[in-house]
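Below is one structure; the comments refer to it alone.
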Amino acid sequence: MAVYDQSGDRNRTQIDTSRKRKSRSRGDGTTVAERLKRWKEYNETVEEVSTKKRKVPAKGSKKGCMKGKGGPENSRCSFRGVRQRIWGKWVAEIREPNRGSRLWLGTFPTAQEAASAYDEAAKAMYGPLARLNFPRSDASEVTSTSSQSEVCTVETPGCVHVKTEDPDCESKPFSGGVEPMYCLENGAEEMKRGVKADKHWLSEFEHNYWSDILKEKEKQKEQGIVETCQQQQQDSLSVADYGWPNDVDQSHLDSSDMFDVDELLRDLNGDDVFAGLNQDRYPGNSVANGSYRPESQQSGFDPLQSLNYGIPPFQLEGKDGNGFFDDLSYLDLEN
């Protein structure tokens, strides 16, 4: 800080380098953590004494900044009491009950942390009727750690870590030795696990369904093939259709009614059959070397005489001067 004298010349310069920016506080000098603690104690006292049913707080606005203002992801943020700065940081603030003033809750690296800080402040201010961004998150105590603390919470699994503010007005996690676990991250992991389980169950169900369908089609195909083969066997002819089946009893058949085909063919190729027939029909005849010689000729019997049925023999005589038959005397008709 520079000090000037009445002449306007600078005679002394004093620069205070030890001054740091204090945390934001209200006009009465109380910090945000102290104010939240007061609201929490007030709500606990009112719930114990009052018998009237309290009104549910108004929904309020969830639009955040005006359209076109704030950070690039501000328009996609739907958390209550959370908005994004143009440089990417997220801030949270809450309005006190009965249309009170707004309380600055701090700056956070993610929207989820800012939303969790808002929930803690809402629980302290409005009690069990508070409208929360994460209704299923566990309740945590709101305490005051120092004159520079903002929204301070007890570190439990699934809750927001303690936030403090440095001279540059940016919130940093309070060193507690344990990494913070946030409700949204746990919820997101559980949802992912549930989705994976559902996908696994769905894929298994689809696999079993299509396997059963394919098995049914294979059975129908095999059954159709078997029926086709049976139909072809019924339509086709077998040995039983052309001859005697193997299981037919042939004892009642007479052997004289049967003949051997091979023997018949052998007899047809030879001369024995004709010899036997001639001997049976003409006992007086003989067949020798394939030449037929009647037995009547062998004994001097004249076949012409055997054919004489009482008719006088034919005589060739010329009549009426016709000498045609005279020249035929040289023929030996008897021989």
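Just so you know, glycine gets a Cβ as well, placed from its N, Cα and C.
Straight from Swiss-Prot, the features:
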type	residues	note
MUTAGEN	V91 to A	Affects the binding to the CRT/DRE cis-element
MUTAGEN	E96 to D	Affects the binding to the CRT/DRE cis-element
Same-chain residues at least 6 apart in sequence whose Cβ lies under 8 Å from V91 (mutagenesis position): V82, R83, Q84, R85, W104, L105, G106, T107, F108, A114
Set of same-chain residues at least 6 away whose C-beta sits under 8 angstroms from E96 (mutagenesis position): R35, W39, R102, L103, M125
Three-class DSSP secondary structure - V91 (mutagenesis position): strand
